[in-house]
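> As annotated by Swiss-Prot, active site, schiff-base intermediate with DNA applies to P2. Taken from Swiss-Prot, the feature active site, proton donor covers E3, K57 (among others). Feature annotation from Swiss-Prot assigns DNA binding site to H90, R109, K150. Record note (Swiss-Prot) on the mutagenesis of E3 to Q: Strong decrease of glycosylase activity; slight decrease of AP lyase activity. Under mutagenesis, Swiss-Prot gives H90 to A with this note: Increase of substrate affinity and decrease of activity. According to Swiss-Prot, the mutagenesis experiment D107 to N carries the annotation: No effect on glycosylase and AP lyase activity. The note that Swiss-Prot attaches to the published mutagenesis R110 to A is: Over 100-fold increase of substrate affinity and decrease of activity. Among the mutagenesis experiments that Swiss-Prot reports, E132 to Q is described with the note: Decrease of glycosylase activity; slight decrease of AP lyase activity. Among the mutagenesis entries in Swiss-Prot is K218 to T, noted as: Slight increase of substrate affinity and decrease of activity.
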Amino acid sequence: MPELPEVETSRRGIEPHLVGATILHAVVRNGRLRWPVSEEIYRLSDQPVLSVQRRAKYLLLELPEGWIIIHLGMSGSLRILPEELPPEKHDHVDLVMSNGKVLRYTDPRRFGAWLWTKELEGHNVLTHLGPEPLSDDFNGEYLHQKCAKKKTAIKPWLMDNKLVVGVGNIYASESLFAAGIHPDRLASSLSLAECELLARVIKAVLLRSIEQGGTTLKDFLQSDGKPGYFAQELQVYGRKGEPCRVCGTPIVATKHAQRATFYCRQCQK
């Protein structure tokens with residue numbers, strides 16, 4: 001599933017082609033996504049794009065009459081293409097732009113979303129979200145406070161959007177490795193110093209992935225069709241049985257809440 005770096009990479013890739021241009025119309029080939037594509041999107045016509053923003057894993061396209069909310073789901077990606085390029089099997093939604101380009105949404109598993117709202121504030125998919133991990137609001141003191149009474153393992157807690165948004169399976173595993181923290185540790189057992197370190201490395205790992213265009217394991221593509229190259233720098237995720245790049249110990253894979261977790265039993269305590 002695309003996580004924060006992949007969504008932010010998509011935002012940065014499509015923004016220059018959308019802001020200042022006008023959506024002439026939308027083409028919805030298959031509206032049966034995780035939720036049905038909102039009827040308002042079918043009727044889009046002559047709507048200038050004012051901004052392209054991101055909140056958590058949602059892309060937010062600001063138009064004069066409202067907002068398009070896009071979630072990439074498990075396998076979605078957005079590409080900027082020439083209008084004349086014919087669609088392929090899993091190309092479900094196009095926004096045809098006034099500059100001769102098209103924003104094309106591809107999603108083999110159809111678990112993403114294209115929603116419409118007049119107002120962002122109070123929309124059900126955006127409520128109850130924690131702070132952005134790259135913001136000043138997410139820091140060691142905040143993390144320590146939220147972990148203090150949490151009797152659950154730190155790995156699934158990091159993936160809870162109420163704690164912090166956008167840190168999914170890949171980046172939780174990678175960040176815990178970078179901080180030297182075992183994923184099975186109780187959140188409440190982390191000291192303030194450990195939380196400060198963990199908050200710092202989460203930011204560093206996410207920023208590095210954004211620099212590399214995110215992580216492509218299967219379906220994700222950047223807006224120009226290129227894969228995300230952070231996959232080449234993964235330290236533990238997807239490396240079960242391979243030697244740790246630091247100590248040589250074989251990487252271990254377990255499951256938390258049906259999600260794969262990768263770690264080094266020597267480097268993470």
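Any Cβ shown, glycine's included, is placed from N, Cα and C.
Buried or exposed, and what's around them? Tell me for each listed feature.
With a cut-off of 8 Å between CB atoms and residues at least 6 apart in sequence, the same chain places S10, K57, L72, G73, G76, S77, G214, F220 near P2 (active site, schiff-base intermediate with DNA), listed in sequence order. DSSP assigns P2 (active site, schiff-base intermediate with DNA) to coil, not to a helix or a strand.
Taking all protein chains in view, 24 other C-beta atoms sit within 10 angstroms of the C-beta of E3 (mutagenesis position).
Neighbour count (other Cβ atoms within 10 Å of the Cβ, all protein chains): 16 for K150 (DNA binding site).
H90 (mutagenesis position): 17 other CB atoms within 10 A of its CB, across all protein chains. Mapped onto three states, the DSSP output places H90 (mutagenesis position) in coil.
D107 (mutagenesis position) falls within neither a helix nor a strand when secondary structure is assigned with DSSP, and so counts as coil.
Residue density at R110 (mutagenesis position): 17 other Cβ atoms are found within 10 A of its Cβ, drawing on all protein chains shown.
E132 (mutagenesis position) falls outside any helix or strand according to DSSP and counts as coil.
Long-range Cβ contacts of K218 (mutagenesis position) within its own chain (separation 6+, distance under 8 Å): S75. Secondary structure at K218 (mutagenesis position), as computed by DSSP, is coil.
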> I want to check the contact list for E132 (mutagenesis position): same chain, sequence separation of six or more, C-beta distance under 8 angstroms. What comes out?
R55, A56, F138, V164, V165, G166
> Of the recorded positions E3, H90, K150, which one sits closest to R110 (mutagenesis position) when you measure Cα to Cα?
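Going through E3, H90, K150 one by one, the closest to R110 (mutagenesis position) is H90.
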> Rounded to an integer, what is the Cα-Cα distance in Å between K150 (DNA binding site) and E3 (mutagenesis position)?
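Approximately 24 Å lies between the Cα of K150 (DNA binding site) and that of E3 (mutagenesis position).
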